[in-house]
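Peer 1: Pulled these features from Swiss-Prot for this protein:
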BINDING   D383  Zn(2+) binding site
DOMAIN    607-634  domain 'EGF-like 1'
DOMAIN    635-667  domain 'EGF-like 2'
MUTAGEN   E380 to A  Abolishes SHH binding
MUTAGEN   M382 to A  Abolishes SHH binding
MUTAGEN   D383 to A or R  Abolishes SHH binding
Amino acid sequence: MLKMLSFKLLLLAVALGFFEGDAKFGERNEGSGARRRRCLNGNPPKRLKRRDRRMMSQLELLSGGEMLCGGFYPRLSCCLRSDSPGLGRLENKIFSVTNNTECGKLLEEIKCALCSPHSQSLFHSPEREVLERDLVLPLLCKDYCKEFFYTCRGHIPGFLQTTADEFCFYYARKDGGLCFPDFPRKQVRGPASNYLDQMEEYDKVEEISRKHKHNCFCIQEVVSGLRQPVGALHSGDGSQRLFILEKEGYVKILTPEGEIFKEPYLDIHKLVQSGIKGGDERGLLSLAFHPNYKKNGKLYVSYTTNQERWAIGPHDHILRVVEYTVSRKNPHQVDLRTARVFLEVAELHRKHLGGQLLFGPDGFLYIILGDGMITLDDMEEMDGLSDFTGSVLRLDVDTDMCNVPYSIPRSNPHFNSTNQPPEVFAHGLHDPGRCAVDRHPTDININLTILCSDSNGKNRSSARILQIIKGKDYESEPSLLEFKPFSNGPLVGGFVYRGCQSERLYGSYVFGDRNGNFLTLQQSPVTKQWQEKPLCLGTSGSCRGYFSGHILGFGEDELGEVYILSSSKSMTQTHNGKLYKIVDPKRPLMPEECRATVQPAQTLTSECSRLCRNGYCTPTGKCCCSPGWEGDFCRTAKCEPACRHGGVCVRPNKCLCKKGYLGPQCEQVDRNIRRVTRAGILDQIIDMTSYLLDLTSYIV
């Protein structure tokens, strides 16, 4: 009896081993793949029996030899017996292409993804945002995705109006994981055309990913519905407001409570000339708040425009830097009447513009300009303005001079030079993406650390990260370190993390590329060398959010936390831009030691802002009078020539004349007035009172 029981147990073990091996038949080197196999409804796939496979073969013969889904998944499948390949689950107008074309054949193949034993992973992935897409497709292998795009773009009008790279950015697997087709195809396969081609390496990568998963950071979606956000920064006034720049010409305020004000902080969309095509850099470029913004309310904006007075001469548009002042009455809005033009540079092309504005710890304004793709022949026709292209300018905006908007710092390398403009601090840049100032540099020998991304635009391998140093020529300067190109997207410069919540990132320079890849650079305190580190962003487990779209820029709030700005489309009119925040899942979203008191935004209270009504205040508080005004705080109007016969100048070149006189300067006698001798002092008092009332009405 005991021997019989042992024999039955042995048979049971052999049977279990057989079924397990049968289940894994056709799934090459998956190791723990059985745990990952799930159908779209969450159930495990079924092992097809012989009669199911026989029925599939008969259906294949009836269809004229066309391969059905049963032929793709002969062992494990989520479609049983005579279930049709589409199963009614992929009802979409793109699948109406049923004629005998190559596109129709690919669509029939894609329908079979629902029968895949990995269908849940193919359709439900944190990389995707299905709700925002017109196409419901599985994650495609890269080569297969491009094959589908080029084959079907002429047969599916309205759905493939984009480039192959952009289409496959959303519908192709980027991390080398599971993708469709996950069965052998009779074709010459490239390195990423078929999931089975990379299965051997995938398990190794996944095992490494599982080991380091606990070190990943998360991304938290903060705001959506933005239009091409290109920057986010704080004003340093203690209000902890985040100012979000939109390429079309708007600046919006995000409150510490996570709300966006309905009225924009700055609206110059009528002045800004923005590009709507991919690669067109025109638009609102940058914003920088004065270090003493809380008292003087000064901010500096760079944007592209095209004014009539520049119509003569070779140019496509103008890059302009303007100073604005916040409204005296509303701290959440800019007074557009306070605009003062600082700088204008004529541009011939719509790329390599730069335009980043920064204030360094030295209090000077830095303007980073690209080379504008200008050639030597172009420079001869640019009337000298091209001397600034490809340079970092350093200006002192804290000047009391009313006739010029800035002065030149005496420490500029070309302060006394006749060969270079004195504004130039460094030169030789090509296409500076984004630059950032480290607010707490660790090197005691360097009091200013500016890190910039730059590229000459010819190929991805030319991308570099530069540390800007006074007087240096960066024409052929190598990058801080040689890093492997992780995609064909251009680099997007970020920020040196000096926040509190993600303390593991402290001191790291966080940046990425347009295609959504992230990296960090860290400087060794001993060797002073920069070291590259990938930035791991988790997409599951302790992380609830995930990143999607193209990286447009990075941002930093008043607490030093770093943000990511993205958009899924390149059109400025679409509201699909998002703002993400990098957070450490190992720590609370707002640790107690990271909290800071929020100070309500206040209106300007300086003496100049209160009393200077007929002019503008410099950043240092001096009241500069507008034409026609003079005196303390510009209260006295000027009339040239001066008013005569006791007239009073009440407005520029406007005299208030005494009774009996008229003309611009009260020089004429009014002969229409009847001259009646007044015999009493009462009549004189009445005349003087009437004159004073008229004068008071003008002054008020």
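Note that Cβ sites are derived from N, Cα and C of the backbone, with glycine treated the same way.
Nothing has been swapped: the model has the original residues at all the noted spots.
Help me picture these features in the structure, burial and contacts included.
Peer 2: Across the residues of the domain 'EGF-like 1' (607-634), the predicted structure has a mean pLDDT of 92.
Helix, strand and coil counts from DSSP across the domain 'EGF-like 2' (635-667) read 0 helix, 11 strand, 22 coil.
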Peer 1: Could you put numbers on the helix, strand and coil content of the domain 'EGF-like 1' (607-634), residue by residue per DSSP?
Peer 2: 8 helix, 8 strand, 12 coil
